[in-house]
Amino acid sequence: MQAATVVINRRALRHNLQRLRELAPASKMVAVVKANAYGHGLLETARTLPDADAFGVARLEEALRLRAGGITKPVLLLEGFFDARDLPTISAQHFHTAVHNEEQLAALEEASLDEPVTVWMKLDTGMHRLGVRPEQAEAFYHRLTQCKNVRQPVNIVSHFARADEPKCGATEKQLAIFNTFCEGKPGQRSIAASGGILLWPQSHFDWVRPGIILYGVSPLEDRSTGADFGCQPVMSLTSSLIAVREHKAGEPVGYGGTWVSERDTRLGVVAMGYGDGYPRAAPSGTPVLVNGREVPIVGRVAMDMICVDLGPQAQDKAGDPVILWGEGLPVERIAEMTKVSAYELITRLTSRVAMKYVD
């Protein structure tokens, strides 16, 4: 009997990379594998994508794990380096790094390195989180071009704040700032992540950085799914029924008795709970698949168990398979029901959930 297990479909992952190449045919791909590849497994994901042009991570530790695991492709530190003492390692491992503040620039100017570092200057075009402000950008860029520790030419990167809102006007403003600054500069350019790839073809430039869409999940909050863009879900969160019980009309279920059956029925108990990372906020009615059939969660999600209403005529039995999201049940639907973003759902699964990779 299988308890909580994430099944990762390598074939779907490779399909998605190819699909994104079709959407951005003139651009190279930075496959973003930060946060344990969005919960899909850092090394296994990178090894499944030998055709990716580079990989993107948020921490130096993630980059070092890739190198230790045999990944030789370029690795981009999307947030840059946090300590000047990391620069020799970045240089020796040939990592690319974002540079977005004065402290990082000064560290590069003062460092003693055997080889120069490939730099992506981060321009704040409107996200207002990381990056050099436009009015300071030319001077900052000039210093990078004069720095002996920076491999030339300097590349330029930015990030959209509202790419998933095509009618708000913010993305056009960011693109205008980005284009103005990049004009006449020889380096590579990148601004499009998942939303930009899907909705803003004029933003694709030299490199795109697919994140959540690489894993078959839509970055948009408009009830779309990855399938709407030709992508396939890579992760399926699965488990099993550990009990099937007769349940009488009028009886409550679970902590607090928040759900009361209106009929005699059969209840299934699933080996899954918030201790595995499934959202405790999932209300009664949230769908799961039992033997490929959609049934509703009833009562509160507990630490280790979820109850589902199988229906009065159900023939399901203990040990039968359950899918909480994934193939046949998009995680975007669970996000909509629980008001927990799909990004959070797939990245917060706990260490007791087993990982299984299939082709």
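Along the chain as shown, the residues are counted starting at 1.
Any Cβ shown, glycine's included, is placed from N, Cα and C.
Although substitutions are noted, the structure shown does not include any of them.
Secondary structure at Lys34 (active site, proton acceptor), as computed by DSSP, is helix. The active site, proton acceptor feature in Swiss-Prot is assigned to Lys34 (among others).
Counting only same-chain residues at least 6 apart in sequence, those with a Cβ under 8 Å from the Cβ of Tyr255 (active site, proton acceptor) are Gly299, Arg300, Ala302. Under the heading active site, proton acceptor, Swiss-Prot lists Tyr255 (among others), citing sequence analysis as support.
Marked as substrate binding site by Swiss-Prot on the basis of a curator's inference: Arg129, Met303. Under the three-state DSSP scheme, Arg129 (substrate binding site) falls in the coil class. Cβ contacts within 10 Å of Arg129 (substrate binding site), excluding its own Cβ and spanning all protein chains shown: 11.
Annotation of the mutagenesis experiment Asp164 to Lys in Swiss-Prot: Reduces catalytic activity. Slightly reduces affinity for D-Ala and L-Ala. According to DSSP, Asp164 (mutagenesis position) is assigned to coil rather than to any helix or strand.
According to Swiss-Prot, the experimentally introduced change Asp164 to Ala is described as follows: Slightly reduces affinity for D-Ala and L-Ala. The Cβ of Asp164 (mutagenesis position) has 19 other Cβ atoms within 10 Å, all protein chains considered.
Record note (Swiss-Prot), mutagenesis Glu165 to Lys: Reduces catalytic activity. Slightly reduces affinity for D-Ala and L-Ala. The unchanged residue is displayed. Counting every protein chain shown, the number of other Cβ atoms lying within 10 Å of the Cβ of Glu165 (mutagenesis position) is 16.
As a published mutagenesis entry, Glu165 to Ala appears in Swiss-Prot alongside the note: Slightly reduces affinity for D-Ala and L-Ala.
Shown in sequence order, Ala163, Asp164, Ala193, Ser194, Gly195, Leu198, Gly211, Ile212, Ile213 are the residues of the chain, 6+ apart in sequence, with a C-beta less than 8 angstroms from the C-beta of Pro219 (mutagenesis position). DSSP gives Pro219 (mutagenesis position) a coil state; it is part of no helix or strand. In Swiss-Prot, the entry for mutagenesis Pro219 to Ala states: No effect on catalytic activity. No effect on affinity for D-Ala and L-Ala. The structure shown retains the original residue.
Quoting Swiss-Prot on the mutagenesis of Glu221 to Ala, Lys or Pro: Slightly increases catalytic activity. Slightly increases affinity for D-Ala and L-Ala. Spatially close to Glu221 (mutagenesis position) yet at least six residues away along the chain are Asp164, Ser341, judged by Cβ distances under 8 angstroms.
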Round to the nearest Å and give the CA-to-CA distance linking Lys34 (active site, proton acceptor) with Arg129 (substrate binding site).
18
Got a sec? Which of these recorded positions, Lys34, Met303, has the most Cβ atoms within 10 Å?
Lys34
Between the Cα atoms of Glu165 (mutagenesis position) and Arg129 (substrate binding site), what distance do you get, rounded to the nearest Å?
18
Please report the DSSP secondary structure of Tyr255 (active site, proton acceptor), reduced to three states.
helix
